[in-house]
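The next block holds one structure in the form of structure tokens; read it before the comments.
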Amino acid sequence: MGAVWSALLVGGGLAGALFVWLLRGGPGDTGKDGDAEQEKDAPLGGAAIPGGHQSGSSGLSPGPSGQELVTKPEHLQESNGHLISKTKDLGKLQAASWRLQNPSREVCDNSREHVPSGQFPDTEAPATSETSNSRSYSEVSRNESLESPMGEWGFQKGQEISAKAATCFAEKLPSSNLLKNRAKEEMSLSDLNSQDRVDHEEWEMVPRHSSWGDVGVGGSLKAPVLNLNQGMDNGRSTLVEARGQQVHGKMERVAVMPAGSQQVSVRFQVHYVTSTDVQFIAVTGDHECLGRWNTYIPLHYNKDGFWSHSIFLPADTVVEWKFVLVENGGVTRWEECSNRFLETGHEDKVVHAWWGIH
């Protein structure tokens, strides 16, 4: 058993050594890798060194030529670093001279931060030869010539932004608001004056022989006889009242209110038993206070099936009206009779009627 264990240990050691050798590669590969590294280091030093691989050295032993390849690139890198420092110093001198020549454009440097970085030269890139340095200098001068119009554009844009900010600030000031309000008031006053002139001309066009109280159907009911002056006064008051409701806040143009324009309270009352809770009784008529047959005035339920509501109507006026049944916001039933007529007179009154019966 001891011999078996020793054989297994020896075999395992050999297998492990072979596995490690396969992972690291053969001894010939190291020479190739060293040559590849030397070839990569050669361009960094500038020009290739002649005879670098002509010394006859094999891949197993690099020899003294490999040491020369290692030391020379370091020397070239130092020289390149010296060249890089020179390019940095020259760039700083050019920037300082440009700022001294153009001191007024220092403000425009902030606007260059918003320009894409691809439009500015990268002067900190390492130069590998004097030819590349001369090219970088030409590119720097060309890009600086391009930067000058970009700086002017940023300066103009800054002026536009400042002008817009000044206008916004002026709009927020209370003095500008006062000026705007005064201008609006003057325009509204001029519009009111022009409308007053038009209304005065329309009043002059009203025929003097028209009577505003003659309302009736088939001569069955006649309005009280009015003289000419009363007819004109009533006509003008009715016209002014109608226009005053259409135009908001313009009732001040009525200088004198005639005595016939006073109002009386009329209480409409009817008995009707509705079938549902959503139904109610309303009144409508040809006068604007009654909805002009387009809308209705709801009546309030009292008790025992009675509905009533008080409405103000102009005195000495004949109106045509009727009760209606309303359900869900719409008229579902009208009185089964002809239209009713009412003479308002000069005193308050109560109009009690039965549904569908005159």
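Every residue gets a Cβ built from N, Cα and C, even glycine.
The domain 'CBM20' feature in Swiss-Prot is assigned to 258-357.
Mutagenesis annotation in Swiss-Prot: Trp203 to Ala, described as Abolishes interaction with GABARAPL1; the structure shown retains the original residue.
Recorded in Swiss-Prot as a mutagenesis result, Val206 to Ala carries the remark: Abolishes interaction with GABARAPL1.
Looking at Swiss-Prot, you'll find the mutagenesis Trp293 to Gly or Leu noted as follows: Abolishes GYS2- and glycogen-binding, and leads to rapid degradation. Mapped onto three states, the DSSP output places Trp293 (mutagenesis position) in coil.
Less than 8 angstroms from the CB of Trp293 (mutagenesis position) sit Thr284, Gly285, Asp286, each of them six or more residues away in the same chain.
Summarised by DSSP class, the composition of the domain 'CBM20' (258-357) is 6 helix, 55 strand, 39 coil.
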